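This report refers to the structure that appears directly beneath it.
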Amino acid sequence: MKKTAIAIAVALAGFATVAQAAPKDNTWYTGAKLGWSQYHDTGFINNNGPTHENQLGAGAFGGYQVNPYVGFEMGYDWLGRMPYKGSVENGAYKAQGVQLTAKLGYPITDDLDIYTRLGGMVWRADTKSNVYGKNHDTGVSPVFAGGVEYAITPEIATRLEYQWTNNIGDAHTIGTRPDNGMLSLGVSYRFGQGEAAPVVAPAPAPAPEVQTKHFTLKSDVLFNFNKATLKPEGQAALDQLYSQLSNLDPKDGSVVVLGYTDRIGSDAYNQGLSERRAQSVVDYLISKGIPADKISARGMGESNPVTGNTCDNVKQRAALIDCLAPDRRVEIEVKGIKDVVTQPQA
């Protein structure tokens, strides 16, 4: 039995890689175990009777899972009380100890691991006999364990384990120096295994806001009648307009300058005049800093009059020129996409 136990422990020691059924990284666990404890190599002075080597064993343990590969475990073991009888001496031996081991594992399935524990035990062994009375001894012995662990839930796991402890006692002090093998069934509770909070997908970015701005300037302010050269007053008006355009700062913006005339004169002449006036405005705004590829001119001639038929009965030329003044205009259309800024959620 001893050789079999050692062979199992040595074989399991090779499986020292990631255990998927292990607790989450950097978490604690605690548990308890109960099982069959058997003492080996029990030699007692003056004892020629039966020795009850098989006893009930139990223990409690706690551990810390560093990462999927390695954990550390500390526990208390009650290895059992072993009575013995002989023709001269009758008594009992009992042992208990505190152990510290490194726990290494290997995944079989998502929920099942093979593991091994390697470390040492600080033990105390006591004897009581009708001949020598009470004696005790303390010491440190190596501990080897191997087993399988099954995760019932993320928090609760069960394990089946065989543990071997070498040389518990001093034959000169308590009359024996046995080894111990314990087969146990344990249950553990793992802390901090709750499901991670679901990741809430960020709200989709709001659709960009497309904005269009319109500005209208009177041609009589910009130009002399029947001319396409900007007046100083016209330049001053465009300076103010440029400041407004700069404040808009649209993303991917474009500026269209539309020139209009009144109905006095031929269609062809008015079309050409409206184009020249629109281009004069464009050239000036480019000189102020608007990119040339973002602004264009378009002559609209005498189309889209704003006066309608209000001037139809005006016959004198000077009066008609004054009446049709609203038709002589320059319209500036700014199109662009404005970035929508949302406030972060609290």
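Including glycine, each Cβ sits where the backbone N, Cα and C put it.
Per Swiss-Prot, the feature domain 'OmpA-like' maps to 210-338.
Counting only residues at least six positions away in the same chain, the Cβ atoms of Phe61, Gly62, Gly63, Tyr64, Leu100, Thr101, Ala102, Lys103, Arg117, Gly119 sit under 8 Å from the Cβ of Glu73 (mutagenesis position). Where Swiss-Prot documents Glu73 to Gln as a mutagenesis experiment, the accompanying text is: Higher channel activity; channel is open longer and more often than wild-type, conductance does not change.
Per Swiss-Prot, mutagenesis Gly86 to Arg is noted as: Becomes sensitive to phages K3h1, partially sensitive to phages K4, K5, M1. Increased resistance to colicin K.
Swiss-Prot gives this note for the published mutagenesis Gly91 to Asp: Becomes sensitive to phages K4, K5, K3h1, partially sensitive to phages TuII*-6, TuII*-24, K3, M1. DSSP assigns Gly91 (mutagenesis position) to a strand segment in the three-state reduction. Every protein chain shown contributes to the tally, and the Cβ of Gly91 (mutagenesis position) ends up with 22 other Cβ atoms within 10 Å.
Just so you know, the Cβ of Ser129 (mutagenesis position) picks up 22 other Cβ atoms within 10 Å once every protein chain is counted. A strand conformation is recorded for Ser129 (mutagenesis position) in the three-state DSSP classification. Record note (Swiss-Prot), mutagenesis Ser129 to Phe: Becomes sensitive to phages K3, K4, K5, K3h1, TuII*-26, Ox2, Ox4, Ox5, Ox2h5, Ox2h20, partially sensitive to phages TuII*-46, M1. The unchanged residue is displayed.
A mutagenesis experiment is reported in Swiss-Prot for this position, Asn130 to Ile, and the note states: Restores resistance to SDS, high salt, acid and cholate. Within 10 Å of the C-beta of Asn130 (mutagenesis position) there are 10 other C-beta atoms, taking all protein chains into account.
Annotation note: Glu149 (mutagenesis position) sits in a strand segment as assigned by DSSP. According to Swiss-Prot, the experimentally introduced change Glu149 to Ala or Gln is described as follows: Wild-type channel activity.
In sequence order, Gly31, Lys33, Tyr115, Gly147, Val148, Glu149, Tyr150, Leu185, Gly186, Val187, Ser188 are the residues near Arg159 (mutagenesis position), counting only same-chain partners six or more apart with C-beta under 8 A. DSSP classifies Arg159 (mutagenesis position) as strand under the three-state reduction. Listed in Swiss-Prot as a mutagenesis experiment, Arg159 to Ala is described as follows: Higher channel activity; channel is open longer and more often than wild-type, conductance does not change.
As a published mutagenesis entry, Arg159 to Cys appears in Swiss-Prot alongside the note: Modifies gate residues, no activity in oxidizing conditions, in reducing conditions activity channel opens frequently, probably forms a disulfide cross-link in channel, grows very poorly in the absence of NaCl, addition of reducing agent (0.05% beta-mercaptoethanol) improves growth; when associated with C-173.
Under the heading of mutagenesis, Swiss-Prot lists Gly175 to Asp or Ser and annotates it as follows: Becomes sensitive to phages TuII*-6, TuII*-24, TuII*-46, TuII-26, TuII*-60, K3, K4, K5, K3h1, Ac3, Ox3, M1. Increased resistance to colicins K and L.
Under the three-state DSSP scheme, Tyr189 (mutagenesis position) falls in the strand class. Remark: Tyr189 (mutagenesis position) has Tyr29, Thr30, Gly31, Glu155, Ile156 as non-local neighbours, by Cβ distance under 8 Å and separation of at least 6 in sequence. Listed in Swiss-Prot is the mutagenesis experiment Tyr189 to Phe, annotated as follows: Protein is hydroxybutyrated.
A sphere of 10 angstroms centred on the C-beta of Arg190 (mutagenesis position) encloses 21 other C-beta atoms. What Swiss-Prot notes for the published mutagenesis of Arg190 to Asp or Asn is this: Protein is hydroxybutyrated.
Lys213 to Ala appears in Swiss-Prot as a published mutagenesis result, with the remark: No longer dimerizes.
Every protein chain considered, the tally of other Cβ atoms within 10 Å of the Cβ of Ile114 (variant position) stands at 19. Swiss-Prot documents Ile114 to Val as a naturally occurring variant and attaches the note In strain: K1 / E44.
Note: the Cα of Arg190 (mutagenesis position) and the Cα of Gly175 (mutagenesis position) are spaced 42 Å from each other. Mapped onto three states, the DSSP output places Glu73 (mutagenesis position) in strand. In the three-state DSSP classification, Lys213 (mutagenesis position) falls within a strand. The mutagenesis positions shown are Ser129, Asn130, Gly175; of these, the one with its CA atom nearest the CA of Ile114 (variant position) is Gly175.
DSSP assigns Ile114 (variant position) to a strand segment in the three-state reduction. There are 24 other CB atoms within 10 A of the CB of Gly175 (mutagenesis position), with all protein chains counted.
The mutagenesis positions listed here (Ser129, Asn130, Gly175, Lys213) include Ser129, Asn130 as those with a Cα within 10 A of the Cα of Gly91 (mutagenesis position).
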